[in-house]
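Please read the structure below before turning to the comments.
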Amino acid sequence: MLVLSRKINEAIQIGADIEVKVIAVEGDQVKLGIDAPKHIDIHRKEIYLTIQEENNRAAALSSDVISALSSQKK
């Protein structure tokens, strides 16, 4: 893991298209501004993990439904 120190209004560049800028520091909270192309999904990690869990659950359900339908067809 790369660890960088930045002050307010300083940024890091990720590739050619993504900039992460420190907007504010208030107590133990850091506000970041992220400038990225619209096709790049940006989520808080806990939201991203929830999305992944839901996608996995939906995929498992889909395979169960397909199995049930194919067994009824026989």
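Any Cβ shown, glycine's included, is placed from N, Cα and C.
Don't look for the substitutions in this one, it keeps the originals.
In the three-state DSSP reading, R6 (mutagenesis position) counts as coil. Less than 8 angstroms from the CB of R6 (mutagenesis position) sit I12, V22, each of them six or more residues away in the same chain. The annotation that Swiss-Prot gives for the mutagenesis experiment R6 to L or W reads: In sow-2 and sow28; suppresses the motility loss and flagellar assembly defect of an fliW deletion. Binds FliW.
Swiss-Prot documents K7 to E as a published mutagenesis change and attaches the note In sow-12; suppresses the motility loss and flagellar assembly defect of an fliW deletion. Binds FliW. Counting only residues at least six positions away in the same chain, the Cβ atoms of V22 sit under 8 Å from the Cβ of K7 (mutagenesis position).
On its own chain, I14 (mutagenesis position) has V20 as residues at least 6 apart in sequence with a Cβ closer than 8 Å to its own Cβ. Swiss-Prot documents I14 to M as a published mutagenesis change and attaches the note Inhibits motility and flagellar filament assembly, still binds FliW. Binds 5'-UTR of hag mRNA, is not completed by FliW.
Among the mutagenesis entries in Swiss-Prot is V25 to G, noted as: In sow-20; suppresses the motility loss and flagellar assembly defect of an fliW deletion. Over all protein chains present, the Cβ of V25 (mutagenesis position) has 12 other Cβ atoms lying within 10 Å.
Secondary structure at L32 (mutagenesis position), taken from DSSP and collapsed to helix, strand or coil, is strand. Here Swiss-Prot notes a mutagenesis experiment, L32 to P, with the remark: In sow-10; suppresses the motility loss and flagellar assembly defect of an fliW deletion.
In Swiss-Prot, the entry for mutagenesis G33 to R states: In sow-11; suppresses the motility loss and flagellar assembly defect of an fliW deletion. Binds FliW. The structure shown retains the original residue.
The number of other Cβ atoms within 10 Å of the Cβ belonging to A36 (mutagenesis position), over all protein chains shown, comes to 14. One entry in Swiss-Prot concerns the mutagenesis experiment A36 to T or V. Its note says: In sow-8 and sow-4; suppresses the motility loss and flagellar assembly defect of an fliW deletion. Binds FliW.
What Swiss-Prot says about the mutagenesis result for E46 to K is this: In sow-15; suppresses the motility loss and flagellar assembly defect of an fliW deletion. Binds FliW. The 10 Å shell around the Cβ of E46 (mutagenesis position) contains 8 further Cβ atoms across the protein chains shown.
Quoted from Swiss-Prot, the note on mutagenesis experiment L49 to S is: Inhibits motility and flagellar filament assembly, reduced binding of FliW. Reduced to three states, the DSSP call for L49 (mutagenesis position) is helix.
Quoted from Swiss-Prot for the published mutagenesis N55 to D: Inhibits motility and flagellar filament assembly, greatly reduced binding of FliW. Binds 5'-UTR of hag mRNA, is not completed by FliW. Sequence-distant contacts (6 or more apart, same chain, Cβ under 8 Å) of N55 (mutagenesis position) do not exist in this structure.
In Swiss-Prot, a published mutagenesis experiment is listed as A58 to V, annotated Inhibits motility and flagellar filament assembly, reduced binding of FliW. Around A58 (mutagenesis position), no same-chain residue at least 6 positions away in sequence has a Cβ under 8 Å from its Cβ.
A distance of 9 Å separates the Cα atom of L32 (mutagenesis position) from that of V25 (mutagenesis position).
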